[in-house]
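To start, the structure itself, in structure tokens.
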Amino acid sequence: MEPLISAPYLTTTKMSAPATLDAACIFCKIIKSEIPSFKLIETKYSYAFLDIQPTAEGHALIIPKYHGAKLHDIPDEFLTDAMPIAKRLAKAMKLDTYNVLQNNGKIAHQEVDHVHFHLIPKRDEKSGLIVGWPAQETDFDKLGKLHKELLAKLEGSD
């Protein structure tokens, strides 16, 4: 199979640890070095690389080496590994302002069905992630009821 992108600076080394992957997933193919990437950091549980369709210079993706479409599908040890990598990348890029973004599901703007975290530098008002959503008026009675319901559900969960 011919690589999608070919350049001498792309990484195609074998991954550092076995993982639960999906043969059809583009991110799993990157982890397995079937597709080259601009790899930045690789650990036993995670793989970080530069996004090839960046929102800003330095836009990176951090992906668990475990295939799962949604955050709740991923074992904790893989999730625990991701944020220190985001921190390390932000420090390496000397970022004072940035976004860490993670979407779950198509209508939540997830484009690849493999959990991933975006580290998006925000160097000025026009570059990087531009977010705007309508804030709702707070109904404190409704919010209090939701709070109690969630606490009850959390009591019986991990």
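Glycine is treated like the rest: Cβ placed from N, Cα and C.
In sequence order, Phe27, Leu61, Ile62, Ile63, Gln102 make up the list of same-chain residues 6 or more apart from His116 (mutagenesis position) whose Cβ falls under 8 Å from its Cβ. Swiss-Prot lists His116 with the feature active site, tele-AMP-histidine intermediate.
According to DSSP, Asp51 (AMP binding site) is assigned to coil rather than to any helix or strand. Taken from Swiss-Prot, the feature AMP binding site covers Asp51, Ile52, Asn103, His109, Gln110, Glu111, His116, Phe117, His118.
For 26-129, the entry in Swiss-Prot reads domain 'HIT', with the evidence type sequence analysis.
His116 to Ala appears in Swiss-Prot as a mutagenesis experiment; the accompanying note says: Loss of enzymatic activity.
Other Cβ atoms within 10 Å of the Cβ of Asp51 (AMP binding site) number 17 in total over all chains. In the predicted structure, the domain 'HIT' (26-129) carries a mean pLDDT of 95. Within its own chain, His118 (AMP binding site) has Asp51, Thr55, His59, Ala60, Leu61, Asn99, Val100, Leu101, Gln102, Leu129 as residues 6 or more apart in sequence whose C-beta sits under 8 angstroms from its own. Here the Cβ of Gln110 (AMP binding site) has 16 other Cβ atoms within 10 Å, regardless of which shown protein chain they belong to.
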